[in-house]
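K.L.:
W145 to A appears in Swiss-Prot as a published mutagenesis result, with the remark: Loss of activity. Record note (Swiss-Prot), mutagenesis S216 to A: Loss of activity. The unchanged residue is displayed. What Swiss-Prot lists as active site is S216, D316, H346, and the listing cites a curator's inference. Here Swiss-Prot describes D316 to A as a published mutagenesis experiment; the accompanying note says: Loss of activity. Experimental mutagenesis at this site is recorded by Swiss-Prot as D320 to A, annotated: No change in activity.
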Amino acid sequence: MTKSLPGVADLRLGANHPRMWTRRVQGTVVNVGVKVLPWIPTPAKRILSAGRSVIIDGNTLDPTLQLMLSTSRIFGVDGLAVDDDIVASRAHMRAICEAMPGPQIHVDVTDLSIPGPAGEIPARHYRPSGGGATPLLVFYHGGGWTLGDLDTHDALCRLTCRDADIQVLSIDYRLAPEHPAPAAVEDAYAAFVWAHEHASDEFGALPGRVAVGGDSAGGNLSAVVCQLARDKARYEGGPTPVLQWLLYPRTDFTAQTRSMGLFGNGFLLTKRDIDWFHTQYLRDSDVDPADPRLSPLLAESLSGLAPALIAVAGFDPLRDEGESYAKALRAAGTAVDLRYLGSLTHGFLNLFQLGGGSAAGTNELISALRAHLSRV
């Protein structure tokens, strides 16, 4: 007779345990789990996931992600927002990223501050160890405009710098709810303009070869920066990015898509997370959800924008609006390279150290970024 582990049922959300103790157990599970996962053979991952593949909408979920998600749910971890608590949610995301296994990726790293519309903006610059002039990517981290920082995306920026052979400038823009919309947009645009002006003299990067990119909320900010830069260049003059690298971006705050219904629970980013992020970002803000500064898909014109390299994940509630943005850009005459990672979930780029599909997908997107920037 098969027995379940003693006490597992009691660890589910809703059990009568002190909240802090439950969070501590969840944190331990995350730390241990992510270190063990890369060493488990794929057939064993299937067995540990009850021997069943998850197939939705014609896509089969990556076995590594399937095991991670199923194990997390057993211990009450589902989604990024923790008990509607900003501090706990930020700590949760930071803990996941810090727990990732593997050696540190060695590139030259410098912390700095750059001028912004409301004061200095913390930033981190990454340079390939070989030196030499390269393109520069201005990177905006994900986290629902509410979570995340320079450290949560440090490993991804290091990997991008090394494997794309480019310089990366990661921007620690202001977060909600302390700084509601459009604070993040203002910081993101100011950072791009500053980076473009100082790419050569400050970093030794190739002048005029500055791209923008980011994951999730950072992809949203990248798309918005491209539109703002285009409009400024048309009417006032100013720099524009040479490429936009949009990684499972949020593009329409008003959307109620099919993928939102299919993947709104159980696939890392939940519908509840999305709603909570929107509440934080728009709290005390007078910006309408349909404003292009929030919803770049709803901009009056999508012509004249930088070429786009867009990634969508098959098990992501944001999948459909990412595809819709790619389609709309193409219809407006913008060059688009759309990469569909069917077996993956939202957030897989922060999980590349787990191996499996997350590593393969991340490598594909960084290789594509390198190829695109070599041609602009």
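Glycine is no exception: its Cβ is also placed from the backbone N, Cα and C atoms.
Structural setting of the listed features?
P.N.:
Within 10 Å of the C-beta of W145 (mutagenesis position) we count 30 further C-beta atoms, all protein chains included.
Non-local contacts of S216 (mutagenesis position) by the CB criterion (under 8 A, 6+ apart in sequence, same chain) comprise G142, G143, G144, L247, Y248, P249, R250, L269, L318, H346, G347.
Annotation note: S216 (mutagenesis position) sits in a coil segment as assigned by DSSP.
Around the Cβ of D316 (mutagenesis position), the number of neighbouring Cβ atoms within 10 Å comes to 26.
In the three-state DSSP scheme, D316 (mutagenesis position) falls into the coil class.
Within 10 Å of the C-beta atom of D320 (mutagenesis position) sit 21 other C-beta atoms, taking all shown protein chains into account.
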K.L.:
Measuring Cα to Cα, how far is D316 (mutagenesis position) from W145 (mutagenesis position) in Å?
P.N.:
18
K.L.:
Test of understanding: give the count of other CB atoms lying within 10 angstroms of the CB of H346 (active site).
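P.N.:
Result for H346 (active site): 26 other Cβ atoms within 10 Å.
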K.L.:
Using Cα coordinates, what distance in whole Å links W145 (mutagenesis position) and D320 (mutagenesis position)?
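P.N.:
With the alpha carbons as reference points, the distance is 20 Å.
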